[in-house]
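Structure first, then comments.
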Amino acid sequence: MTLLTSSLLLFSLLTSRLEAIPVLEKSPAHPAHSAHTAHPAHPSPGVRILRAPESLVAPLGDEVVLECETSLQPERFEWSHRSSRSPGAGFKYLRTGTAKANVSQEAAISRLRVLVRPDTLGEYRCVGWFGPLVVTSTTARLELASTSLVDAQEPESPLQWRVSAGNSVLWSCGQQVQSNPSASWSYFRNGVEIKPEFIGTNGNLFLSNVSSESSGSYSCQATNPASGERIQLPGSLQLQVTPEQRSQSKSPHLLKGQPSSQEITIREGSSLLLLCPGVGSPPPTVVWSSPDVVGAVKNKRSKVFGHALEISNTRVHDAGTYICFQDNGVRPALEHYIKVHVEQPPQIVRPPWADLTNEGDRLKLECEATGVPTPEIYWLLNGHSSIDDTEAELSNNFLILHSVLKRHAGYVQCFARNRLGEHSAGTLLQVNPKQIQEPRESGGTHRPNPNQGSKHKQMYPPTPPNVTRLTDESVMLRWMVPRNDGLPIVIFKVQYRMVGKRKNWQTTNDNIPYGKPKWNSELGKSFTASVTDLKPEHTYRFRILAVYSNNDNKESNTSAKFYLQPGAALDPMPVPELLEIEEYSETAVVLHWSLASDADEHLITGYYAYYRPSSSAGEYFKATIEGAHARSFKIAPLETATMYEFKLQSFSAVSASEFSALKQGRTQRPKTSTTEEPTLQMGDRDTTTPSHNETFNMSPMLTGTIGGGAVLILLLISTCLCVCRRRNSRSRGNNPNKPRMAELRDDFVPLGNCSPTKQRQRTRHIHITLNPLAQQQQQALEEKNDTDQDAPYYQRPSSYDYDPALRRMSSSSLRRSQRTLERAGGSNGSNNGNNNNLNQTAEAGAVENPGKPGRVLMKRPRLSSRSENLSSGSLNSVGV
């Protein structure tokens, strides 16, 4: 792949970003990092090197295989090489299929076959391409196997040692051999190979508690395990063991050729064997100690075998000086010093941490590593060395970018290396590009016209979406609208296209509202949306279409290529556990969660939070939480005093975890004002809402008292209503079921029987509404009555037994009533029966009492509380 193509792929990520949606804010209570706490790799792209190529030592002409494995299958693998002939030169990408290098790929594993030649020796790297991201492995060295003598001199005369029985003898045979890799040793006595008592002595032959049978001629041989080459060392040892009783007493001392001190270098984690030279007569007793290492001898990892001290699983703090003290009772005693160096491979303890950075800003990244010797730190920006970047400066463990440019967007890796190996860590650098303002026409000062409104405002497009796999058929998109003063956006539409020839863009049906026209951060406003009904094992591109207030639209740049992998091919993501939903305020809650102790945070880019009211069965609102280290977040705004249900899932650039268990929480209730309320005027009402404690914390006794009082008041009101109704019924008559005609007749009383005390009530008349069906006929009759006042009518002579004035008034009232009855009888034949019955009743009363004067009926006063309406019946008037 050419550099031009690589640059085009990188450009697609320049404006990509991972931000939270508007409803999210960082929790105010966030634990601070201690000075020794390592930052997690954030934001992580979700991909990493699982198995880097290992350094190899091989003979000339051999073929070796370097393997590299990534956590996810990349779009492609590439290998780079730096020759050992020019160590100062940079790495160069290899051409595959050549005679000296052949690359093959199987899923997420790449293999490089190399023929060992002088020009193929050197360092190799594996490079994985994930869209615009470039992830580089640590360096593997390919070295040539070799074995040689340090000083090729003429053979020396054999060593002649004479010791008494019971002593321990140490012979350093392999001090003159240099081998890569380390040689394996064979020892011979009188030409016969013997098995050494201790293995891994690096060319030292140790014989403990020698006897006369140990006497003889000793020699050694070095073998290169890679090439199989063997070297017979020229030196030899002639050992003579004498009986102890024949030897004279001698203080502990060293034999000819034995070192007075030793210096040993070992790799951390290996087993360390310290051997103490020296003999005496009688054989001395050995005591081990160390002035530098506390508890170096007396611990679970240390074992003492007389003249030998073995320390397993060596650690860095085991380095120091060890003393072998020998004493046999004959002065002086012997002290032998051994200096131990423990080397440690590099390990990055504080990886770089890059947040969203504006284009043109200054960025400082730190990378702290441990190791012995002290590791060297170097940086790669999307696979390219920072040394070649004009904006980059290296200062101790820091990488300083004086001005962040678009080409810096991508994966930034820190490497720590020493002679034992390399270690790397990386972070995703996101660059927020500058918004390019369209130049205004020159020629005078431009003054804004308030009447123009938003006519000349610019349409700023959203950033390209970041894509995360949700399921085998769906993805989550995240994008941002940078802060600007352009035309407001109304809605968004999501478009996607399958990569391939003749594949068209498709638009989803959902309209994604812009929401409130305000920025949720200094950088702008973020959004999320999901796309479903995709096909696994296919590559897609996505873009966002923004619709503005002028009904015009503008598209974002397309996303990087996204390969939708099936879930079976992905490692499961850590599932967060919701611990608590904190009632933060009336419109906000804070989510608290945790991860399992064995969860790998390096796989996590952030978290998705889903929430909705518990009473709703609709879709969940979505929120994005950035950073694998986040353990709490505030969600706002929410409805007051409303119960919500929440669930979480972690995500990376290529996949998302399973959902956490649902957990419910609610926002706080409105707080009751503690100030004194003003006096309520007429028509006002108290609308103060009781607080949560006032509503639910009343004592049971108070509750029972209030309830009992309310019941008594209801009973009292019911009793009063019943008594009033009964009195009202009695005042209307004892027979509530008597006919309406009889009731109407009772409304008129005989004038002769009327007592003087009721004269004041005679002016109160009943108002009778005519039948609506006969209103027109009644109106015509009334007009006829007005024109014919002398119409004849029949009336029995009446006698009055009281005041003449009252007699004249009653007579006039009766004449009007009789004329009304006669007109009704003439106009509505259906009512004659009722009128006749009424007249007949009056006449029958006169016949039955012939001796009494005729009765004249007058209207009886009615209570004002009763209203008579006879319009629904057939009676239209009253008969006398």
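Using N, Cα and C of the backbone, Cβ positions are placed for all residues, glycine too.
Annotated in Swiss-Prot:
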- 45-142: domain 'Ig-like C2-type 1' (DOMAIN)
- Ala308 to Val: In strain: Ky-b (VARIANT)
- 346-432: domain 'Ig-like C2-type 4' (DOMAIN)
- Glu368 to Asp: In strain: Ky-b (VARIANT)
- 461-567: domain 'Fibronectin type-III 1' (DOMAIN)
- 575-670: domain 'Fibronectin type-III 2' (DOMAIN)
- Ile713 to Thr: In strain: Ky-a (VARIANT)
Inquiry  = What does the structure give for the C-alpha distance between Ile713 (variant position) and Glu368 (variant position)? Integer Å is fine.
reply    = 80
Query = Under a criterion of Cβ-Cβ distance under 8 Å and sequence separation of at least 6, what residues of the same chain contact Ala308 (variant position)?
reply = Phe198, Phe206, Ser208, Leu273, Leu274, Leu275, Cys276
Request  = Count, for each of 45-142, 461-567, 575-670, the Cβ pairs lying under 8 Å from the domain 'Ig-like C2-type 4' (346-432), and report the range with the highest count.
outcome  = 45-142
Query = Per DSSP, what is the residue tally for the domain 'Fibronectin type-III 1' (461-567) in helix, strand and coil?
reply = 1 helix, 54 strand, 52 coil
Whole-number mean of pLDDT values that fall within the domain 'Fibronectin type-III 2' (575-670) = 88
Query = How many helix, strand and coil residues does the domain 'Ig-like C2-type 1' (45-142) contain under DSSP?
reply = 0 helix, 53 strand, 45 coil
Query = Which of these variant positions has the least crowded Cβ, counting other Cβ atoms within 10 Å: Glu368, Ile713?
reply = Ile713
